[in-house]
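These notes are about the structure you will find just below.
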Amino acid sequence: MPFTIDSARGIFPNTLAADVVPATIARFSQLNAEDQLALIWFAYLEMGKTLTIAAPGAASMQLAENALKEIQAMGPLQQTQAMCDLANRADTPLCRTYASWSPNIKLGFWYRLGELMEQGFVAPIPAGYQLSANANAVLATIQGLESGQQITVLRNAVVDMGFTAGKDGKRIAEPVVPPQDTASRTKVSIEGVTNATVLNYMDNLNANDFDTLIELFTSDGALQPPFQRPIVGKENVLRFFREECQNLKLIPERGVTEPAEDGFTQIKVTGKVQTPWFGGNVGMNIAWRFLLNPEGKIFFVAIDLLASPKELLNFAR
């Protein structure tokens with residue numbers, strides 16, 4: 001039987017992803033708006049003690065500036081209500097604007113909002129605010145996660161806020177940065193993997209060369225981000241790269257290559273990914289599971305946030 005996207009998802013089935021992450025996000029989403037906002041605030045304060053968060057790029061903040069000015073112009077009660085509306089996914093102009101932003105703009109918005117709260121320009125979480133028992137349990141779970149898993153939980157928590165009227169709504173993303181100059185690129189090497197397609201995938205993504213990167217995929221190829229359904233088709237995958245993968249640093253370490261049915265090849269690579277938000281402070285433990293067609297094009301690649309560092313050495317089928 002020829003591979004389908006669904007059957008391709010089953011390659012290297014023993015890869016153990018960090019299922020605690022989507023479980024924690026689901027528990028977070030069930031909290032009331034006040035607890036969600038307070039938990040985000042407490043978690044970011046806690047992370048700030050041990051991690052250096054990079055300031056968002058000017059392009060991201062320019063696109064969020066009007067919304068931030070709008071909130072600053074409100075009274076304290078209105079400010080609190082506006083933030084609660086975001087958490088409640090209320091149908092308001094601000095929530096619709098927020099939902100149209102790419103994840104990086106949303107992260108930049110909350111980063112700047114946190115600064116404004118610290119500076120007294122936006123109503124802070126009330127002093128002495130007591131989290132509910134459920135919220136305290138979620139916070140305790142987050143505190144027990146590895147730093148890369150903490151980042152993923154908090155990122156997804158704010159990315160899912162706002163109000164989306166429909167799938168075809170307007171999308172706003174920061175400008176795509178130009179690809180790194182070819183002469184200044186550093187090529188990766190992967191212990192156990194010499195496949196040119198996989199190596200070029202890593203190199204082009206590290207260089208923000210998304211137009212070259214997407215040509216490694218088949219026309220009906222798919223990419224599955226952590227804890228999400230596959231994104232199918234070159235146009236959709238390219239949009240994902242441009243909106244969510246700018247300035248990532250992929251550090252693949254080792255891998256294994258195996259033949260699959262119908263002349264396909266399956267390759268698993270493990271390593272780390274650093275984000276522009278935390279740089280070298282945090283390396284998320286990642287597995288890439290590639291399925292290449294007989295012509296060497298990417299039919300499917302899954303990106304898994306691993307359950308623990310020991311999974312970096314797990315290549316069992």
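Here, residue 1 is simply the first one shown, and the rest follow in order.
Glycine is treated like the rest: Cβ placed from N, Cα and C.
Cβ neighbours of ASP160 (echinenone binding site) (same chain, under 8 Å, six or more residues apart in sequence): ILE25, SER29. Taken from Swiss-Prot, the feature echinenone binding site applies to 34-44, 80-83, 107-117, 125-129, 151-161, TYR201, 245-250, 273-284, TRP288, supported by experimental evidence.
Under the heading domain 'OCP N-terminal', Swiss-Prot lists 18-169, citing sequence analysis as support.
Residue environment of GLU34 (mutagenesis position) contains 18 other Cβ atoms, counted within 10 Å of its Cβ in all protein chains. Swiss-Prot gives this note for the published mutagenesis GLU34 to Ala: Alters carotenoid specificity, <40% quenching, decreases stability of OCP-R, accelerates OCP-R to OCP-O reversion.
Among the sequence features in Swiss-Prot, the mutagenesis site TYR44 to Phe is noted as follows: Acts like wild-type.
The annotation that Swiss-Prot gives for the mutagenesis experiment CYS84 to Ala reads: <40% quenching, decreases stability of OCP-R, accelerates OCP-R to OCP-O reversion. There are 15 other Cβ atoms within 10 Å of the Cβ belonging to CYS84 (mutagenesis position). In the three-state DSSP classification, CYS84 (mutagenesis position) falls within a helix.
Sequence-distant neighbours of ARG155 (mutagenesis position) (same chain, six or more apart, CB under 8 Å from its CB) are PRO103, LEU107, listed in sequence order. ARG155 to Leu appears in Swiss-Prot as a published mutagenesis result, with the remark: Able to convert to red form (OCP-R), no NPQ.
With respect to GLY108 (echinenone binding site), the closest of these mutagenesis positions in Cα terms is TYR44, chosen from GLU34, TYR44, CYS84.
The C-beta environment of PHE42 (echinenone binding site), restricted to residues of the same chain at least 6 apart in sequence and closer than 8 Å, consists of ILE125, LEU131, LEU139. ASP160 (echinenone binding site) falls outside any helix or strand according to DSSP and counts as coil.
Here CYS84 (mutagenesis position) is positioned 21 angstrom away from THR152 (echinenone binding site), judged by their C-alpha atoms.
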